[in-house]
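Taking it in order: structure first as structure tokens, then the write-up.
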Amino acid sequence: MPFVGGAESGDPLGAGRPIGDDECEQYTSSVSLARMLYGGDLAEWVPRVHPKTTIERQQHGPVTFPNASAPTARCVTVVRAPMGSGKTTALIRWLREAIHSPDTSVLVVSCRRSFTQTLATRFAESGLVDFVTYFSSTNYIMNDRPFHRLIVQVESLHRVGPNLLNNYDVLVLDEVMSTLGQLYSPTMQQLGRVDALMLRLLRICPRIIAMDATANAQLVDFLCGLRGEKNVHVVVGEYAMPGFSARRCLFLPRLGTELLQAALRPPGPPSGPSPDASPEARGATFFGELEARLGGGDNICIFSSTVSFAEIVARFCRQFTDRVLLLHSLTPLGDVTTWGQYRVVIYTTVVTVGLSFDPLHFDGMFAYVKPMNYGPDMVSVYQSLGRVRTLRKGELLIYMDGSGARSEPVFTPMLLNHVVSSCGQWPAQFSQVTNLLCRRFKGRCDASACDTSLGRGSRIYNKFRYKHYFERCTLACLSDSLNILHMLLTLNCIRVRFWGHDDTLTPKDFCLFLRGVHFDALRAQRDLRELRCRDPEASLPAQAAETEEVGLFVEKYLRSDVAPAEIVALMRNLNSLMGRTRFIYLALLEACLRVPMATRSSAIFRRIYDHYATGVIPTINVTGELELVALPPTLNVTPVWELLCLCSTMAARLHWDSAAGGSGRTFGPDDVLDLLTPHYDRYMQLVFELGHCNVTDGLLLSEEAVKRVADALSGCPPRGSVSETDHAVALFKIIWGELFGVQMAKSTQTFPGAGRVKNLTKQTIVGLLDAHHIDHSACRTHRQLYALLMAHKREFAGARFKLRVPAWGRCLRTHSSSANPNADIILEAALSELPTEAWPMMQGAVNFSTL
């Protein structure tokens, strides 16, 4: 059994659902959890758990599929094989065998538009000319020929009519794990329908091919449950083409921003000492290695997980060659076949599954990976690293930037590196603590599934929810992200090393490497900020003032007296998904404060939610252009309502007003604990579900063993113990900062309250004295009470805080800015559509006094 806490503390997890032995082994092993989730254990797991399912291991060549016409062929085939193992080629060969007549119908479900187009091109070039894509349909619903052989993106599955959907002979799920992962994407507008349609296809389709480099036990288990063990065949490919198996990956400890600054420094007299030119100093750095290869004439491809770093590294490369191609979400993707015309190609996750470059043109690859709460996740990074199929020198150099990971002590790494485990063995204390954290994470995911009505109604969505949370929540910790990427590369037959170490790695080596990377990222952060390409300057206030869509946006969300320049600044912030999400949550909070009954009636809140959180809003992109962006629907509104109910209560106690800058009164750590205590566990669960922040509970963090392991795996110097109030302050900060974009700042005020000390009223002073149990029975006048308060000034000397709204938050319509009865006509009109019974009742009648 896994470690469950110290003898004195009992079980820090509390009463929870017991985990069975097999499930415990799968989900609570911090060393092998990533291996399980990405299919590395299929060859051992299938015979043990589903003995009637046949399994075929292919080790010595490109993957092959079972004979489609063989009488013993099973109806479901799951293929797990690395990138570069020939899966798509084998699929095309299999389809040629399986399509016996012109009437044989095939549905191919993909995960991305680019993948759909690439697959259609490959099919056509291979003689499968009858396949069409959903792009060619002139009607919204596709219900007849030529769509009997269709390649469709999973988000558009609901556009396939019942005449076709119920009669497909073959279902192909290429990149099946990515396809199922799209169920959790903001672009999924019809989740319930798509989930139900996919489930129907998986149940009734005569032949199914599901293939992916990371197909895992969850997928096989799900298909065995739907179709029966005897009808499932699993192919495990353990071969990768030399373009991958001969590739050598090296994790670098330093970025080398001093070399970057020197290369980009404008001509003129030197402003300081030149960077260290020693081979040792340059060799351990990203930019030192890149400079050496570009100077030596190599052709290099570079992956960057952020657009801003892609822009910076492009500027660096242009110091060596003009033939630099930069590809990200803000540039045209172009034709991949033209990459051979460039010495350097730099790309982000915009180049992913479905797009690949096969010619032997590039000598090596560099990768800059910055784990951040809003992605990209490590699977997307891994897929993007495989877009260039061959490298002359087989070199892949990776720098992990830890500055985007969370530094708060309540975020605890829960994964252990698998190479360290096989070479030097992690100390028992490390494995006990991290196994416990994995178990706690599984329990939190299970609680999410139990609480969500949507999850109960959507079987596929619910089945793979754990993997979605795992990939998002682990982005908070540098070591977790590094371990996941390390495992994915290892499973793809790529040899991975850390700079300064051979294939063996001890726990001490790994923790020291993490610490070095962590501190280097913090040092490099300021340099990168100075060099970052700034948004182009554009004068947009006049255009914003004259645009109808902006006018409607202002009327709906903002105060009437907001200046055009403030509107422009807000629309720039709304260009990111994170900015839009926080804006909507803060707008909903203000609406709940203006209409308090929204916290007592789900129908009222739902109407307010539909009013503010749906439709389109104007944004300004990085090129300075006005752009309308659709707000993604929230898949389940219930936890959003619960969050707003709890936070509006907190906001009212803190005298919250966005227009006034945030909280109207200051508060101390004890006040924070008091605010959170009634619903502490629910706050942690809601932050997990809505913010993808896996906060370790305070009881666990009070364990000395947990604290030591967390310090070692976080790459940080030893930190003190986390007290109950410390934990509450950290959780409070995450709730407001991560979900609403609100910062918690230290206040300079000695005493609670919104005003200056000398302006405190007699009643306020009495309240302060009573709160600190200071006897004031001998004081009658304001002067006497004030003198007594000042005499006990030291008792109020603890840290005090205020919540500060971001600059754009001051533009929002609030309860104070809506004092005018006509100030919120649009919301009033929306609420007027609610039936009378939706409003709170008192003795059978609407309670008008509370409206």
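Each residue, glycine too, has its Cβ placed from N, Cα and C.
Just the original residues are modelled here, none of the noted substitutions.
Note that this is a predicted model, so its numbers are computed, not measured.
Pulled from Swiss-Prot, these are the features on record:
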| type | residues | note |
| --- | --- | --- |
| DOMAIN | 68-233 | domain 'Helicase ATP-binding' |
| BINDING | A81, P82, M83, G84, S85, G86, K87, T88 | ATP binding site |
| VARIANT | R149 to Q | In strain: Nonneuroinvasive mutant HF10 |
| VARIANT | I204 to T | In strain: Nonneuroinvasive mutant HF10 and 17 syn+ |
| VARIANT | E280 to D | In strain: Nonneuroinvasive mutant HF10 and 17 syn+ |
| VARIANT | A745 to T | In strain: Nonneuroinvasive mutant HF10 |
| VARIANT | A797 to V | In strain: Nonneuroinvasive mutant HF10 |
| VARIANT | S818 to N | In strain: 17 syn+ |
Problem - For K87 (ATP binding site), the number of other Cβ atoms found within 10 Å of its own Cβ - result: 24
Completion exercise
CA pair T88 (ATP binding site) / R149 (variant position), Å rounded to integer, equals 17
Completion exercise
What DSSP gives for R149 (variant position), in three states, is strand
Exercise for the section: Using C-alpha atoms only, work out the spacing between G86 (ATP binding site) and A745 (variant position) and round it to an integer in Å. Expected result: 55
Exercise for the section: Provide, as an integer number of angstrom, the distance between the C-alpha atoms of S85 (ATP binding site) and R149 (variant position). Expected result: 25
Completion exercise
Three-class DSSP assignment, K87 (ATP binding site), comes back as helix
Fill in the blank from the handout: Not counting A81, P82, M83, G84, S85, G86, K87, T88, residues with a CB within 8 A of the CB centroid of the ATP site are P62, V63, A213, G237, A240, M241
Exercise for the section: Based on Cβ atoms within 10 Å, give me the single least packed residue among the binding-site residues S85, T88. Expected result: T88
Fill in the blank from the handout: Cα-Cα, M83 (ATP binding site) versus R149 (variant position), nearest Å, comes out at 26
Practice task
Might you list, by sequence position, any residue in that chain lying six or more from I204 (variant position) with a Cβ less than 8 Å away from its Cβ?
Solution key: N166
Problem - Neighbourhood of P82 (ATP binding site), C-beta criterion under 8 angstroms, separation at least six - result: A213, G237, E238, Y239, A240, F244, L491, N492, C493
